[in-house]
Amino acid sequence: MAELSEQVQNLSINDNNENGYVPPHLRGKPRSARNNSSNYNNNNGGYNGGRGGGSFFSNNRRGGYGNGGFFGGNNGGSRSNGRSGGRWIDGKHVPAPRNEKAEIAIFGVPEDPNFQSSGINFDNYDDIPVDASGKDVPEPITEFTSPPLDGLLLENIKLARFTKPTPVQKYSVPIVANGRDLMACAQTGSGKTGGFLFPVLSESFKTGPSPQPESQGSFYQRKAYPTAVIMAPTRELATQIFDEAKKFTYRSWVKACVVYGGSPIGNQLREIERGCDLLVATPGRLNDLLERGKISLANVKYLVLDEADRMLDMGFEPQIRHIVEDCDMTPVGERQTLMFSATFPADIQHLARDFLSDYIFLSVGRVGSTSENITQKVLYVENQDKKSALLDLLSASTDGLTLIFVETKRMADQLTDFLIMQNFRATAIHGDRTQSERERALAAFRSGAATLLVATAVAARGLDIPNVTHVINYDLPSDVDDYVHRIGRTGRAGNTGLATAFFNSENSNIVKGLHEILTEANQEVPSFLKDAMMSAPGSRSNSRRGGFGRNNNRDYRKAGGASAGGWGSSRSRDNSFRGGSGWGSDSKSSGWGNSGGSNNSSWW
């Protein structure tokens, strides 16, 4: 990585599910042994698919080791998670026996880079400042132990090769175990997914499912009553969370399902009808299923909003409010609500007051900024020279995966074609791709079959792709927050990464924010950027939530004018809160964009 960084610095440029529906009178009964024929489908079709279409190998999330292979089914007097899943019987959790083939499919093998869990700088997380504010903040954990974590979850964490909790996990586990709501603000790549999955699953394994309402009719519409609901802004992030949930629900009574727009709803309905205890969903598709009467939220104990600020930016606020406030979801105070994101400006914190009760605000690290594990380089490149500059960069890079961001779908296609013609293994992902094409492209990139992924904003937030060593902003975004989240695709889980940006006079609207980001992360600020900053009008960085400063990571209850009385202790580790000096008005934002449609696919 150091060698690559030096080379950059010296560049001369300026539904195959076999687990059918189980009738109520047979639920919980031993089932006849059948061969599991839906192993992971790894058919590599080569690279002649051009722009990342159908030529790469299939990664069918509906088959393989997914729901049908090892999970599925409710059970009348008890609760079961399919043939190889555990059961909840007479108030006790009875895990299923271990299955070596299932473990290889779910957790991989230690040398497999696609199942990466930690990096060479993981111990550096011990030095990251953490601040937790609110009443009676629990002491953080320092290692994965039982208690407070459930024993089965600890076994699954070990199988996933997680050796120590990240800062957000150190606090989220005891906070949830103590029945508190949580707003967690943590840097990209800091383990937020485990931050909510670990405590939610641990408590679910201990307490079991809630009793379902009395049946009204033969099968009560085969309605699902999940214990936990996790909402995410995009189908890719939802699928990623689901993949992680499958690891940590292994051998347990909890059956995980995922639903999102852009794919046939019939397959998703069939999965839900077979039982759903933990539901990962995009807001639009979840609204659709609620309207169809296929899901009830009456038994929800845990509500998780991941990438909450992005969901609101995308116009999902009306849909989220409808789900949380207008349907049959367990009310505030009777459920636990967890909000996770890399940024939580004041207006989002104000909105959280409607969803959370007596919550703890957790700020981890340089929130709203970039990781110091990422080396950032900004190069001055005119538009007509970008392809040549890109080839120079790629020639200097030999290992790992490279993620290239462009602003338009047309440019994604054009640049991918150009790279393929230059004999690079490239694929693309953007909003005009079908869901299956996007999944195949991501699978090819994760596996290394394609070493270059050209992407629009569809892949900018939340996706955790191991071994991304280099992020290139071929086109800089107009918003500095988008820049932060783009480059956060590298340097994840303690690993080091390189981020390179092509800058020219057309990027004047991001000058001040970019300068501030580089300065905060102790990165070199090139002279042309300093000159551009001096001549740029105004003094505010261009952020869609501008006006509050970059590090909007403090509890608004501490801000001037907000009532902070009665919140009690504030536990701080290594540092104190930083932040702007004014939070602006406490008003509902009305400019979140169009919320129409439940397909959840039109925003790209």
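Placed from the backbone N, Cα and C atoms, the Cβ positions cover glycine too.
No substitution from the list is modelled in this structure, which keeps its original residues.
Now, the feature entries from Swiss-Prot:
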BINDING   Ala186, Gln187, Thr188, Gly189, Ser190, Gly191, Lys192, Thr193  ATP binding site
DOMAIN    173-362  domain 'Helicase ATP-binding'
DOMAIN    373-533  domain 'Helicase C-terminal'
MUTAGEN   Gly108 to Asp  In DED1-120; impairs protein synthesis at 15 degrees Celsius; when associated with D-494
MUTAGEN   Phe162 to Cys  Slow growth at 18 degrees Celsius
MUTAGEN   Phe162 to Ala  Lethal in vivo and inhibits ATPase and helicase activities in vitro
MUTAGEN   Leu237 to Met  In DED1-18; impairs BMV RNA synthesis; when associated with D-317
MUTAGEN   Gly368 to Asp  In DED1-199; impairs protein synthesis at 15 degrees Celsius
MUTAGEN   Arg486 to Ala  Reduces ATPase activity
MUTAGEN   Gly494 to Asp  In DED1-120; impairs protein synthesis at 15 degrees Celsius; when associated with D-108
Relative to the Cα of Thr193 (ATP binding site), which of the mutagenesis positions Gly108, Phe162, Leu237, Arg486 has the closest Cα?
Leu237
Cβ atoms near Lys192 (ATP binding site) (within 10 Å, other residues, all chains):
27
Return one of helix, strand or coil for Phe162 (mutagenesis position), based on DSSP.
coil
If you compare CA-to-CA distances from Arg486 (mutagenesis position) to each of the recorded positions Gly108, Lys192, Leu237, which comes out shortest?
Leu237
Measuring Cα to Cα, how far is Phe162 (mutagenesis position) from Gly191 (ATP binding site) in Å?
11
Among Gly108, Gly191, the one of these recorded positions whose Cβ has the fewest neighbouring Cβ atoms within 10 Å:
Gly108
Including all protein chains shown, what's the count of other C-beta atoms within 10 A of the C-beta of Arg486 (mutagenesis position)?
24
Nearest to Gly108 (mutagenesis position) by Cα distance: which of the binding-site residues Ala186, Ser190, Gly191, Lys192 is it?
Gly191
According to DSSP, does Ala186 (ATP binding site) fall in a helix, a strand, or coil?
strand
Roughly how many Å lie between the Cα atoms of Ala186 (ATP binding site) and Leu237 (mutagenesis position), rounded to a whole value?
17
